[in-house]
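Trainee: Marked as glycoprotein binding site by Swiss-Prot: Y108, R111, W115, Y145, Q154, R164, K176. Annotation comment: Swiss-Prot describes 92-168 as domain 'WWE', evidence class sequence analysis. One mutagenesis experiment named in Swiss-Prot is H54 to A, and its note says Partially suppression of WNT3A signaling and stabilization of AXIN1, TNKS and TNKS2 with or without WNT3A induction. No effect on TNKS1-binding. As a published mutagenesis entry, W106 to A appears in Swiss-Prot alongside the note: No effect on Wnt signaling pathway. Quoted from Swiss-Prot, the note attached to the mutagenesis of Y108 to A states: Loss of iso-ADP-ribose-binding. While the structure shown retains the original residue, Swiss-Prot records the mutagenesis experiment R111 to A with this note: Minor effect on iso-ADP-ribose-binding. Mutagenesis annotation in Swiss-Prot: W115 to A, described as Strong decrease in iso-ADP-ribose-binding affinity; the structure shown retains the original residue. Record note (Swiss-Prot), mutagenesis Y145 to A: Loss of iso-ADP-ribose-binding. The unchanged residue is displayed. Record note (Swiss-Prot) on the mutagenesis of Q154 to A: Loss of iso-ADP-ribose-binding affinity. Annotation of the mutagenesis experiment R163 to A in Swiss-Prot: Abolishes the ability to recognize and bind PARsylated proteins. Recorded in Swiss-Prot as a mutagenesis result, R164 to A carries the remark: Loss of iso-ADP-ribose-binding. Among the mutagenesis entries in Swiss-Prot is K176 to A, noted as: Minor effect on iso-ADP-ribose-binding.
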Amino acid sequence: MMAGCGEIDHSINMLPTNRKANESCSNTAPSLTVPECAICLQTCVHPVSLPCKHVFCYLCVKGASWLGKRCALCRQEIPEDFLDKPTLLSPEELKAASRGNGEYAWYYEGRNGWWQYDERTSRELEDAFSKGKKNTEMLIAGFLYVADLENMVQYRRNEHGRRRKIKRDIIDIPKKGVAGLRLDCDANTVNLARESSADGADSVSAQSGASVQPLVSSVRPLTSVDGQLTSPATPSPDASTSLEDSFAHLQLSGDNTAERSHRGEGEEDHESPSSGRVPAPDTSIEETESDASSDSEDVSAVVAQHSLTQQRLLVSNANQTVPDRSDRSGTDRSVAGGGTVSVSVRSRRPDGQCTVTEV
């Protein structure tokens with residue numbers, strides 16, 4: 001009998017702690033022990049199973065997923081929607097936790113409602129509150145939080161700016177869920193985008209539309225010249241005209257220095273309108289259409305006197321060391337009655353031939 005009693009006592013000690021001693025062995029099935037979390041190294045609170053079959057606390061998986069979407073043991077990827085649709089080992093345990101074991105429970109503020117703390121955190125808060133502490137620290141999802149029991153707020157220890165209200169209230173108030181796990185299975189609420197809050201809050205982040213800012217173009221805008229859009233690389237018509245005038249002016253100046261004796265040509269003395277300079281009136285070189293026609297009638301006289309004019313030019317150039325431009329410009333010295341003139345004028349005909357006439 002003594003041995004039998006010893007065996008009976010030994011079998012009772014081998015039973016799980018949650019099994020009553022007066023329960024019959026034949027009427028109960030062997031129960032599974034609560035697994036331990038490999039992240040927090042404690043007994044799992046609301047254990048969830050990953051696709052790789054590893055089991056962790058729900059909040060531990062949530063905190064680890066922010067650092068990397070992989071299992072903490074085998075490094076297998078965690079599905080994107082796992083936190084919204086976790087695989088609970090015991091859904092009944094979640095409902096039992098929401099009902100609570102006492103009269104009061106602790107809650108933290110969420111969007112459009114309150115969340116109930118998990119059992120472990122609720123015990124820590126209740127213990128600090130009963131002892132009259134002003135604040136206490138909580139480890140939630142790998143982050144240290146400070147619960148200010150005077151102002152009834154919580155915040156991260158290294159980030160005091162973001163605060164969340166907390167409260168101690170009766171267990172039967174309406175709530176959204178426990179520790180980020182929803183009690184309802186509404187598909188519309190499950191798929192809401194939630195912020196990365198370690199305590200399981202579901203504050204919906206403001207989903208603003210993708211704003212596309214216009215890129216600052218490195219190309220200069222098109223400029224308008226006389227109502228026409230021109231590119232900065234494309235020269236304007238005025239610029240091309242001024243360039244042509246500049247080249248013409250350079251060519252004329254080169255011709256003037258090379259052949260000072262040919263300054264009698266009419267077109268070389270005309271200034272471009274764009275140069276902005278008003279030339280002195282020179283009637284001897286201003287050539288009109290009537291002058292050109294009268295010169296064509298006197299072709300024979302011009303040819304006869306061509307040799308005489310060249311001799312006179314040579315004599316005048318030899319006598320003058322510094323030729324006067326005003327004297328050589330062919331100033332009009334016409335004499336009434338067909339008088340002779342000592343200065344000859346060289347004009348350009350419309351056909352491009354140069355003729356020398358005496359006035």
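Cβ from N, Cα, C; glycine included.
No noted substitution is present; original residues retained.
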Trainee: Output the one of H54, R111, R164, K176 that, of all these mutagenesis positions, has the highest number of other Cβ atoms within 10 Å of its Cβ.
Mentor: K176
Trainee: Counting all other Cβ atoms within 10 Å across every protein chain shown, which of the mutagenesis positions W106, W115, Y145 scores highest?
Mentor: W115
Trainee: Taking Cα-Cα distance, which of the mutagenesis positions H54, W106, Y108, Y145, R164 are within 10 Å of Q154 (mutagenesis position)?
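Mentor: The mutagenesis positions close to Q154 (mutagenesis position) (Cα within 10 Å), listed in sequence order, are Y108, Y145, R164.
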Trainee: Given the mutagenesis positions Y108, R163, R164, state which is nearest to H54 (mutagenesis position) when distance is taken between Cα atoms.
Mentor: Y108
Trainee: Take the C-alpha atoms of Y108 (mutagenesis position) and W115 (mutagenesis position) and report the distance between them in angstrom, rounded.
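Mentor: With distance taken Cα to Cα, W115 (mutagenesis position) is 5 Å from Y108 (mutagenesis position).
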Trainee: When you rank W106, Y145, R164, K176 by Cα distance to W115 (mutagenesis position), which of the mutagenesis positions ends up on top as the closest?
Mentor: K176
Trainee: Counting Cβ atoms within 10 Å across all protein chains shown, which of the mutagenesis positions Q154, R163 comes out on top?
Mentor: Q154
Trainee: May I ask for the distance between K176 (mutagenesis position) and R111 (mutagenesis position), taken between their Cα atoms and rounded to an integer number of Å?
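Mentor: Spelling it out, the Cα of K176 (mutagenesis position) and the Cα of R111 (mutagenesis position) are 9 Å apart.
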Trainee: Out of Y145, R163, R164, which of these mutagenesis positions is nearest R111 (mutagenesis position) by C-alpha distance?
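Mentor: So, of the listed mutagenesis positions, the one sitting closest to R111 (mutagenesis position) is R164.
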Trainee: Measuring Cα to Cα, how many angstrom lie between W106 (mutagenesis position) and R164 (mutagenesis position)?
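Mentor: The separation of the Cα atoms works out to 13 Å.
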Trainee: Using C-alpha atoms only, work out the spacing between R163 (mutagenesis position) and Y145 (mutagenesis position) and round it to an integer in Å.
Mentor: 10
Trainee: Across the record's glycoprotein-binding residues Y108, R111, W115, Y145, Q154, R164, K176, the largest CA-CA distance in angstrom?
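Mentor: Answer in Å: the longest Cα-Cα distance is 21.
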Trainee: Rounded to a whole number, how many Å is the Cα of R164 (mutagenesis position) away from the Cα of Y145 (mutagenesis position)?
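Mentor: Answer for this pair: 11 Å between alpha carbons.
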Trainee: Could you check what DSSP calls W106 (mutagenesis position) once collapsed to helix, strand or coil?
Mentor: strand
Trainee: Give me the count of other Cβ atoms within 10 A of the Cβ belonging to Y108 (mutagenesis position).
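Mentor: For Y108 (mutagenesis position), the count of other Cβ atoms within 10 Å is 25.
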